[in-house]
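S.K.: Structure incoming, see below.
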Amino acid sequence: MSDAAPSLSNLFYDPTYNPGQSTINYTSIYGNGSTITFDELQGLVNSTVTQAIMFGVRCGAAALTLIVMWMTSRSRKTPIFIINQVSLFLIILHSALYFKYLLSNYSSVTYALTGFPQFISRGDVHVYGATNIIQVLLVASIETSLVFQIKVIFTGDNFKRIGLMLTSISFTLGIATVTMYFVSAVKGMIVTYNDVSATQDKYFNASTILLASSINFMSFVLVVKLILAIRSRRFLGLKQFDSFHILLIMSCQSLLVPSIIFILAYSLKPNQGTDVLTTVATLLAVLSLPLSSMWATAANNASKTNTITSDFTTSTDRFYPGTLSSFQTDSINNDAKSSLRSRLYDLYPRRKETTSDKHSERTFVSETADDIEKNQFYQLPTPTSSKNTRIGPFADASYKEGEVEPVDMYTPDTAADEEARKFWTEDNNNL
């Protein structure tokens, strides 16, 4: 037996030689002369590995979010909690079925190169069909969440007609998206059961485009509506972190980013590995809703109401003007203050005050933690009360009914608060 090393090929000394362009000869359904380069083979392997990584990350992130939600949520029977739980469970189930698909012969390199149908078992086809059906249910849960947010943002709003119209459009678009995904899944299974090598790219592409369109449309509606609402609240001096801010964060994180990713998935070349962007967009849409809700709720628990336009400060257990020493002195400058604020509030149209305007409560942040789950929206405070007894956080413990005569208290901010209350409850058709 000779110990001499085998001679090296002349290509070893050629610096311009690319081994990735070397060909492999194998037998396929087209005969014995089938060839493939090492670069093409490596591309198939990289595509499978990339899909496995993305679905592994998706499964782990969804499972972790599901556990955290069960640990932190205080109310588990609200619609938003149920929708989030269903979406997370479906994304875990879909990822698990996709793992089975990746490990089956259907997704193997052998079948991709040779194309022999006898290499595919009926169990592999069943897993493929179940994966498509779970994907339909996942898209349905995402669309339900989007339509639910559209409904929530217009609940109790003065724009009832516009809100009903936009909710109907969103619902129709969501139904069309889910229907197209269902048609794509059924058509794909029918074709696959007859011929495992057949595909239905037309229906799948149409369903993905509809999903991207629905996300783009509903994100635009939510963001525009919420920006207008928050602008109005800031104009009134409300700086606390409430339901409008929570929904704005949810809409930005869970809708705008997936919209951009969906657009990139169709604008970039598929050979650059952009086919997994659709999976990333779906993951962000499912994860961001509960994560944003929990983060916003935690921020609310530590926040306090703070107003910009208030001229009052608290001293001991009573409520006194913060800058002047008496109500007589305050009344002198009140006309100038209310006049300036009235001109500012006149930037927005007003309507006649209704009876319900007199029963609004002061906004507190202690109940805001469950705001996103109960769909409750707080109102502006009533500056004065027609009753003798004072209530609220500034109630005087030493005050007894009947000790003083009923008087009409007029503070420096009475006129301004009246204008703010009118504006907040108005039916503003110009926004």
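Yeah, the Cβs are placed from backbone N, Cα and C, and that goes for glycine too.
None of the substitutions listed is reflected here, since the structure keeps the original residues.
Remember, it's a predicted structure, so these values are computed and weren't measured experimentally.
SER47 to Glu appears in Swiss-Prot as a published mutagenesis result, with the remark: Strongly decreases the binding of alpha-factor; when associated with E-48. For the published mutagenesis PHE55 to Val, Swiss-Prot gives the following note: Decreases the binding of alpha-factor. In Swiss-Prot, a published mutagenesis experiment is listed as GLY60 to Ala, annotated Substantially reduces dimerization and signaling without affecting agonist binding. One mutagenesis experiment catalogued in Swiss-Prot, SER219 to Pro, is accompanied by this note: Decreases the binding of alpha-factor. Here the residue is the original one, but Swiss-Prot notes a mutagenesis experiment at this spot, ARG234 to Gly: Disrupts the interaction with G-protein complex and reduces cell responsiveness to alpha-factor; when associated with S-233. Looking at Swiss-Prot, you'll find the mutagenesis LEU236 to His or Arg noted as follows: Disrupts the interaction with G-protein complex and reduces cell responsiveness to alpha-factor. According to Swiss-Prot, the mutagenesis experiment SER259 to Leu carries the following note: Causes constitutive activation of the mating pathway.
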S.K.: Between ARG234 (mutagenesis position) and SER47 (mutagenesis position), how far is it from one CA atom to the other, in Å?
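M.R.: Each residue's Cα considered, ARG234 (mutagenesis position) and SER47 (mutagenesis position) end up 49 Å apart.
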S.K.: Which of the three DSSP states, helix, strand or coil, fits GLY60 (mutagenesis position)?
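M.R.: The three-state answer is helix.
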S.K.: Out of SER219, LEU236, SER259, the mutagenesis positions in the record, which is closest to GLY60 (mutagenesis position) when you go by Cα distance?
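M.R.: Result: the closest of the mutagenesis positions to GLY60 (mutagenesis position) is SER259.
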S.K.: If you measure SER219 (mutagenesis position) to SER259 (mutagenesis position) at Cα, how many Å is it?
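M.R.: SER219 (mutagenesis position) to SER259 (mutagenesis position), Cα-Cα distance: 8 Å.
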S.K.: Restricting the comparison to the mutagenesis positions SER47, PHE55, LEU236, which residue's C-alpha is spatially nearest the C-alpha of SER259 (mutagenesis position)?
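M.R.: Comparing Cα positions, the candidate nearest SER259 (mutagenesis position) turns out to be PHE55.
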S.K.: By a simple count, how many Cβ atoms lie within 10 Å of the Cβ of LEU236 (mutagenesis position), its own Cβ left out?
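M.R.: Its Cβ has 21 other Cβ atoms within 10 Å.
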S.K.: Three-state secondary structure of SER259 (mutagenesis position) from DSSP?
M.R.: helix
